[in-house]
Amino acid sequence: MRNFAMLLLLILLLHSLASFPICFARLFPMSLPFTRSKAHQMHFFHPYLNPSVAPTPSPAFSPNPSRIPPLRHKGHHRHRRWHLRRNATAVSPSSHDCQQTCVEPLTSTPFGSPCGCVFPMKVQLLLSVAPFSIFPVTNELEIEVAAGTYLEQSQVKIMGASADSENQGKTVVDINLVPLGEKFDNTTATLIYQRFRHKKVPLNETVFGDYEVTHISYPGIPSSSPNGDVTGDAPGGLPIPINATTFANKSQGIGFRTIAIIALSGFVLILVLVGAISIIVKWKKIGKSSNAVGPALAPSINKRPGAGSMFSSSARSSGSDSLMSSMATCALSVKTFTLSELEKATDRFSAKRVLGEGGFGRVYQGSMEDGTEVAVKLLTRDNQNRDREFIAEVEMLSRLHHRNLVKLIGICIEGRTRCLIYELVHNGSVESHLHEGTLDWDARLKIALGAARGLAYLHEDSNPRVIHRDFKASNVLLEDDFTPKVSDFGLAREATEGSQHISTRVMGTFGYVAPEYAMTGHLLVKSDVYSYGVVLLELLTGRRPVDMSQPSGEENLVTWARPLLANREGLEQLVDPALAGTYNFDDMAKVAAIASMCVHQEVSHRPFMGEVVQALKLIYNDADETCGDYCSQKDSSVPDSADFKGDLAPSDSSWWNLTPRLRYGQASSFITMDYSSGPLEDMENRPHSASSIPRVGGLILPNRSGPLRPMRSRRNFFRLRGSMSEHGGPSSSRHLWSGNGDWL
């Protein structure tokens, strides 16, 4: 009797310990797992998972403790998988002879059974009462479940209770049914399963209310749980239990595959977000006003053959936003003005402020608020050429800096308005002075030299090298001291290296366009040289390049002037009558010879602009001229003509000497410009012969039709071998001044 009382007291103590976690859960969130203790030793059963109809024999003990390897799952339940976790343990009831820790999903045997770890049958019930009503009566729940399943109360363990996520007024209770032996036999397991499935386990409805069985799992039971969950198969052919929602297994680890998928998905999501943000930022920048245009450096759009096609009708209809997107890579280092500022500066573009008008717009004189005088070019033609010219001119002028090039101060892009703001050159253009006023001889020479310097800079020293393509008298502006400035770069194109031409649609002004460009569309730097030669003839003759008021056959300046360059009488007839008695005939003849070569029909016979500059510097001594951007080693290496001594270097084919024979009765020292169709380096390796040395003073300026090369590091190849005062007899060089009034 005493032993029975002790046993009963021990059972009550164990039930109290079992109910303690549920009571303790009132103080903490119900989703937390119960705290478990660990023991230093544990003994495990090796359960036999093969189904057996016969009752299970008594468990056999192993003398040495061993662990059961984790079982691999094959089934699914609510799309979740379970694994045996070694760090999640179930505490076995304390007894006087057994202390051990079991690894889930195993649990310790009930009190009174040999120590070991077995598979429990996991049952999940949904009670229609609140959790706080369950905690005080967990012991009664164990008793009623045990009675309804024909088990001992010690075989029923309440593992957890929590409020239902969908209805807080209901309670989810997780129950473990533990076999007394190694496992439930199939008959017992099936019987328990059927009683729960058909709700034949009676529970006190007054205390627990109605209940639903949401999940049952145990190896050997049918593959479907009461709510349709499908179980897997454990090794040995038995279905393996899948996780019920209990406190003991809520903290399962996440598999490596799941972690990898989550990480990869996050990375892809980040990339998508970054790309979307970049696109949004880009479009916001494009949509900003013109004040957002900042300096940048990019290749010229004119280098692309299809530059004109970039302005489609749809792009033109989108206003300034389209242009801003096209100019996103343009080289802009200029100020941006608003349309209101320009309207105020030009009296709302008053006709009284018009300085001139070209093919693409008008130029207005403007006065800014700070007193700066500017020239505002308003593009008026509303077509694709307008925007193309605008971008071309901004690109060119923002990168070109030379004293003989007009300076771009700023731009304006607002709606459909396009404006270029230049420094104001007060003294008008060469055209206005030639045909509406007068220019003395010195001013004309100064203009010729300065304009040549500007073109030489474009062709040889700028980066990239530029072909102006619309050089004419109206595009050469004059300062008060008649210093010329080349303007209007709307048709400019980037020059290619070497002697290759650029195939392009013919653009320019009648009378100034080179014949090869007009006939074939092949554009070269020598095409600009031809245009310069026409302007030089204008300076000499005072006539327009095309004048329909002239007699028949004399409308074209070049056609009319060419035969007049052959003799003295022709030169006297050609020169502007307004210059009578104000010029030196020898200087005029030299300028005429330069002009004749510049407008030569053959491209290879035209000089380069750098050579024209050197020739003009020998004719016109510009004392006030300081060395500009174009100056290089070649400029400083040329001595003044008064210091020439010695003989001239050989010149077998001089481009100067290719001029027509001139006959006039006065000896004159002349310049011999040596032309070579090969590279510059070949000039110094050409054989010298006595017969090839002319007996006239002058300077050899080599010309070449080969590829363009940087001029800054070019060696000095001007050779002086004579005196300007010497006028020897004829030599073997063709078309040289003989001293007898003839060109040999």
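Numbering starts at 1 and runs along the chain as it is shown here.
Each residue, glycine too, has its Cβ placed from N, Cα and C.
This is the original sequence, none of the listed changes applied.
Positions annotated as domain 'Protein kinase' by Swiss-Prot, on the basis of sequence analysis: 349-619.
Proximity of E357 (ATP binding site) to non-local residues of its own chain (separation of 6 or more, Cβ distance below 8 Å) is seen for V363, given in sequence order. Per Swiss-Prot, ATP binding site is recorded for L355, G356, E357, G358, G359, F360, G361, R362, V363, K377.
The number of other Cβ atoms within 10 Å of the Cβ belonging to K377 (mutagenesis position), over all protein chains shown, comes to 28. In the three-state DSSP assignment, the secondary structure recorded for K377 (mutagenesis position) is strand. Among the mutagenesis entries in Swiss-Prot is K377 to W, noted as: Impaired kinase activity.
Cβ neighbours within 10 Å of D470 (active site, proton acceptor), excluding its own Cβ and spanning all shown chains: 22. Swiss-Prot lists D470 with the feature active site, proton acceptor, giving sequence analysis as the kind of evidence.
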In sequence order, which residues at least six apart in the same chain have a CB under 8 Å from the CB of L355 (ATP binding site)?
V363, Y364, Q365, A375
Tally every other Cβ atom lying within 10 Å of the Cβ atom of G361 (ATP binding site).
21
Please work out the number of neighbouring Cβ atoms within 10 Å of the Cβ of V363 (ATP binding site), leaving out its own Cβ.
21
DSSP on D470 (active site, proton acceptor), three-state: which is it?
coil
If I take every residue in the domain 'Protein kinase' (349-619) and average their pLDDT values, what number comes out?
89
